[in-house]
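To keep things clear, I will list the structure first and then write my remarks on it.
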Amino acid sequence: MKPEKLFSGLGTSDGEYGVVNSENISIDAMQDNRGECHRRSIEMHANDNLGLVSQRDCTNRPKITPQECLSETEQICHHGENRTKAGLDVDDAETGGDHTNESRVDECCAEKVNDTETGLDVDSCCGDAQTGGDHTNESCVDGCCVRDSSVMVEEVTGSCEAVSSKEQLLTSFEVVPSKSEGLQSIHDIRETTRCNTNSNQHTGKGRLCIESSDSTLKKRSCKVSRQKIEVSSKPECCNISCVERIASRSCEKRTFKGSTNVGISGSSSTDSLSEKFFSEQYSRMYNRYSSILKNLGCICNYLRTLGKESCCLPKVRFCSGEGASKKTKYSYRNSSGCLTKKKTHGDKERLSNDNGHADFVCSKSCCTKMKDCAVTSTISGHSSSEISRIVSMEPIENHLNLEAGSTGTEHIVLSVSGMSCTGCESKLKKSFGALKCVHGLKTSLILSQAEFNLDLAQGSVKDVIKHLSKTTEFKYEQISNHGSTIDVVVPYAAKDFINEEWPQGVTELKIVERNIIRIYFDPKVIGARDLVNEGWSVPVSIAPFSCHPTIEVGRKHLVRVGCTTALSIILTIPILVMAWAPQLREKISTISASMVLATIIQFVIAGPFYLNALKSLIFSRLIEMDLLIVLSTSAAYIFSIVSFGYFVVGRPLSTEQFFETSSLLVTLIMVGRFVSELARHRAVKSISVRSLQASSAILVDKTGKETEINIRLLQYGDIFKVLPDSRIPTDGTVISGSSEVDEALITGESMPVPKKCQSIVVAGSVNGTGTLFVKLSKLPGNNTISTIATMVDEAKLTKPKIQNIADKIASYFVPTIIGITVVTFCVWIAVGIRVEKQSRSDAVIQAIIYAITVLIVSCPCVIGLAVPIVFVIASGVAAKRGVIFKSAESIEVAHNTSHVVFDKTGTLTEGKLTVVHETVRGDRHNSQSLLLGLTEGIKHPVSMAIASYLKEKGVSAQNVSNTKAVTGKRVEGTSYSGLKLQGGNCRWLGHNNDPDVRKALEQGYSVFCFSVNGSVTAVYALEDSLRADAVSTINLLRQRGISLHILSGDDDGAVRSMAARLGIESSNIRSHATPAEKSEYIKDIVEGRNCDSSSQSKRPVVVFCGDGTNDAIGLTQATIGVHINEGSEVAKLAADVVMLKPKLNNILTMITVSQKAMFRVKLNFLWSFTYNLFAILLAAGAFVDFHIPPEYAGLGELVSILPVIFVAILLRYAKI
């Protein structure tokens, strides 16, 4: 938009209004400290509680009332009186003087009209506002609207406030798009039924004048000073519309649709001066930001650095804590969707959603039906009767979700506390299955975690957690996977602390404990140390270190189970004493006391089992282990009650067992669960890669002072010192010192790696004898350790095929046990009556004892845990040796590897080509210069080698345009004089018959040809060195009977020479292979079309090891794709296994870990089958001379699960 077009048509008019140079004001406000701005506003309210006054009109007359000030403003608005009353000095505005920051009053240009819908008096703006139509609710941000991409809606105060010069009050507001892609036109803004219109009945001082002009909404309001607008913006792709938006915003030129032209005063000379000023201002800002857009590509980051509002569409901000800050500069909403009014400090009020603190709650249908509010706002200094009309939008529940503030999908991670077996996991999956908004679900019993993609248009996280809590007994908590977090200890109650003003960069607060707050923040805006030390108005301190959420959830659940078990033991001991003491067991008082204690155990300790079993039956249609516990313990307890009743009436039953059976049964079950949880928690924690993270760092400030700090307080820009033999706290670049670093625990590299200035160091590695000064490059939560741990966790969330088999067996196990129990009960009644000649009552009692024992001694959990516990340990063991399994299926099949296919360059070789011979024809300098211009910037190893070689010889690159790389073939471009330049593989360029090319190929070199207009100008012979462990790895793989292959896009001579050195058959190599040909070759092997007849008995398992982008298709096609870490990110994403260090012997590590893991899985299956078989036979009385007493059957879970966990843990100490 051209400046002259923007300001055309301006002239004199009867209606006049004031103009404020908002560029100067906004820069001054944005550069000011936020806390200082807020402090000033508080002081201003304390000194002047009169309302809005004009700086020149009213400040010099302190006794003026708000009504008098407003009356003068209306006189200016309607009669065009002396403009100096309003302080509208254009010269001051233009020169950036003090008056540019003074409060100014916007005059209105027509008389008030009554809005027919709400009955509110609204000042007309000489346009559509007079009709009371929809435009009265349209507005724009900072006087500028998104013309073709989106429109932002802003709720601002329409009230008058007294402020001193240069004081900028901070107004909180939210902006909400009505569609996920943003509003496409001003017609997308529509008015909705307001909640509690009583609060909006009076607009005497709160006038909001809105009209539209040239498809751009313009807004003006009665406002002393331009308020700083705070939004949370998500930068989008910036374009020229952003430049126009910023330029318009800087000018603060308010134009309205209609025939009435608006000027600064009634004087034509003043109008001309004003128009000239705004035109110049617009042009200056337009040119400035056009240049920034051209150079940086994104203006948002530049504005963010300056503390300014983004030029792109803002998004809604939310607080997921228990309450939002009363002083925070942002507004928040809860799931109720209702706007309420909440008292804050002083005489401020805030439109809020916290129904718990509401003075009133909206009862309109718009709030009861809508889950989302259109607009929230902070109103300063006035009561609800003075709040002007709220600009709201149409209900948008189909487009906007409270948790994310937009449509689309969001990746959610939930911690799940309370899962103990695969039955629990199956129940969780069924509960998720009832939710249409959940997709891509992954659950992990071992990690106690669930991940899924949430369709925000169909539900929120709160809805999901509410449904899960209703249908299952587990406890859920969302784990944040965005930004950074830090826990701090606050000096008073956490619920009060969240009402403190939030520093810039803080996005969310969450109450962890009574006086511990978890802060979510953007580390690029504010560092953790600054946040803790200087971010708050009250002193806070960093909280004690807590484990990763997945481990922390397990710890908390372990504590709960431990406390419950301890209580059960305490209550059971007196029962056992009274039952086993001969002098006490026959007394009614003793038995009555036992009954009371047993009842507490049955309904307090074992009570959750009842609820869990009922939820599983009702909501998930599952019969699980909890049902067996409920049936067995209930039978024992009811039998004891009945037996006690007979004893009281003087007809005791033959059995002497009373309440000790049910009580001891419950207690032993709890002991078994506690020990199992403890072993499982220790197992997971022991192989956690995050345990390698150091806990402290030595910070070096600008003066050289050294301070030891908690590692969580590191922030961008820090320099830390690494002492000899200490662990490196986080990733960084060495800026001073030299040493050798042991990276074995991170990369598996056994030899120390030399480090010097500009070397990269990674978190978790151990420094040698030297001292290093390192500049931080990655924060602890995003460093190498965290990245590796994330990939390992992803593998733990996947399930191998063998796990599906185990789950299927476990699902039939409980119904089978119930059937065996019924059969056992019936058989023992028959045996008691027919064989043992017992009375019917005695036969029934005996049958009940055997039935109870069968129910409780069996353990389906051992079958479900046999696979996942081993795979979790295996993935951790492999990670500590530099091998990252990205899926459990890779662990399952790697031990069956039958073929290993290698890419040559960068995989079998170092990937660092060197030029050994050069042939240049014609003008040598010109050819080399053109070639350097062509290859410079191309990331292919050959192009990089050529460019490096030419630069070392002092060649200067010529300008080459239209450069394009064709993967696996060539790179081409055009010289400044129009010459067609090509370089690359001689075969694809059609020069393989050139004598120089043939000579180089015969010698086994890789050949690079350079042609100009189709004629060969230069030929380069290159060679690459084998990796140090290539020969030994190939030999060991061959000894295991694995077939070896080489695929390469390189020349045939170089590939065959490499194969000969490694002893690989010529029939198993392919040269000049394109990515598609590599994929086809691997596919033939996988499908058995390229295998020996001896290997046709089972499907081949093919491992393809590559590093480049051109290997990505092959990595996907193979059974297992292995990526070398120094390769491209595309290849890394396509791979199933990632090698942290480019060492080929890691392939052997991968296969060995898989072999040992699968051996332990089979061993666990064997144990689970053996245990359940013999335990059930013993419990059912199959052995005449021996059977398990029912009170000791509760040890079954302990006896069955501990060996499984023990076998898995032994993998840590296996020789790999």
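For all residues, glycine too, the Cβ spot is worked out from N, Cα and C.
Since we're looking at a predicted model, the values are computed, not measured.
Noted in Swiss-Prot for the protein shown:
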| type | residues | note |
| --- | --- | --- |
| ACT_SITE | Asp903 | active site, 4-aspartylphosphate intermediate |
| BINDING | Cys421, Cys424 | Cu cation binding site |
| BINDING | Asp1107, Asp1111 | Mg(2+) binding site |
| DOMAIN | 410-477 | domain 'HMA' |
| MUTAGEN | Cys298 to Ala | Abolishes copper resistance but not cadmium resistance; when associated with A-300 |
| MUTAGEN | Cys300 to Ala | Abolishes copper resistance but not cadmium resistance; when associated with A-298 |
| MUTAGEN | Cys311 to Ala | Abolishes cadmium resistance yet retains the ability to confer copper resistance; when associated with A-312 |
| MUTAGEN | Cys312 to Ala | Abolishes cadmium resistance yet retains the ability to confer copper resistance; when associated with A-311 |
| MUTAGEN | Arg970 to Gly | Confers localization to the plasma membrane and cadmium transport function |
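When DSSP labels each residue, the domain 'HMA' (410-477) comes out as 23 helix, 25 strand, 20 coil, counted as helix, strand and coil in that order. In sequence order, Leu445, Glu624, Met625, Ala810, Pro860, Cys861, Gly864, Leu865 are the residues near Cys421 (Cu cation binding site), counting only same-chain partners six or more apart with C-beta under 8 A. Annotated pair Cys300 (mutagenesis position) and Arg970 (mutagenesis position), C-alpha to C-alpha distance, rounded: 38 Å. In space, Asp903 is the closest of the recorded positions Cys298, Cys424, Asp903, Arg970 to Asp1111 (Mg(2+) binding site), judged by Cα positions. Cβ contacts within 10 Å of Cys298 (mutagenesis position), excluding its own Cβ and spanning all protein chains shown: 17. Ranked by CA distance from Asp1107 (Mg(2+) binding site), the recorded positions Cys298, Cys424, Asp903, Arg970 have Asp903 at the top as the closest. By the criterion of other Cβ atoms within 10 Å of the residue's own Cβ, the least surrounded of the recorded positions Cys300, Cys424 is Cys300. Restricting the average to the domain 'HMA' (410-477) gives a pLDDT of 86. Around Arg970 (mutagenesis position), the same-chain residues six or more apart in sequence whose CB sits under 8 Å from its CB are Gln982, Gly983, Gly984, Asn985, Trp988, Leu989, listed in sequence order. Each residue contributes its Cα atom, and for Cys298 (mutagenesis position) and Asp903 (active site, 4-aspartylphosphate intermediate) these two points are 39 Å apart. Following the DSSP three-state reduction, the secondary structure of Asp1111 (Mg(2+) binding site) is helix. Within 10 Å of its Cβ, the residue among the recorded positions Asp903, Asp1107, Asp1111 with the fewest other Cβ atoms is Asp1107.
Cys424 (Cu cation binding site) and the residue listed as 'active site, 4-aspartylphosphate intermediate' are 44 Å apart (CA-CA, integer value).
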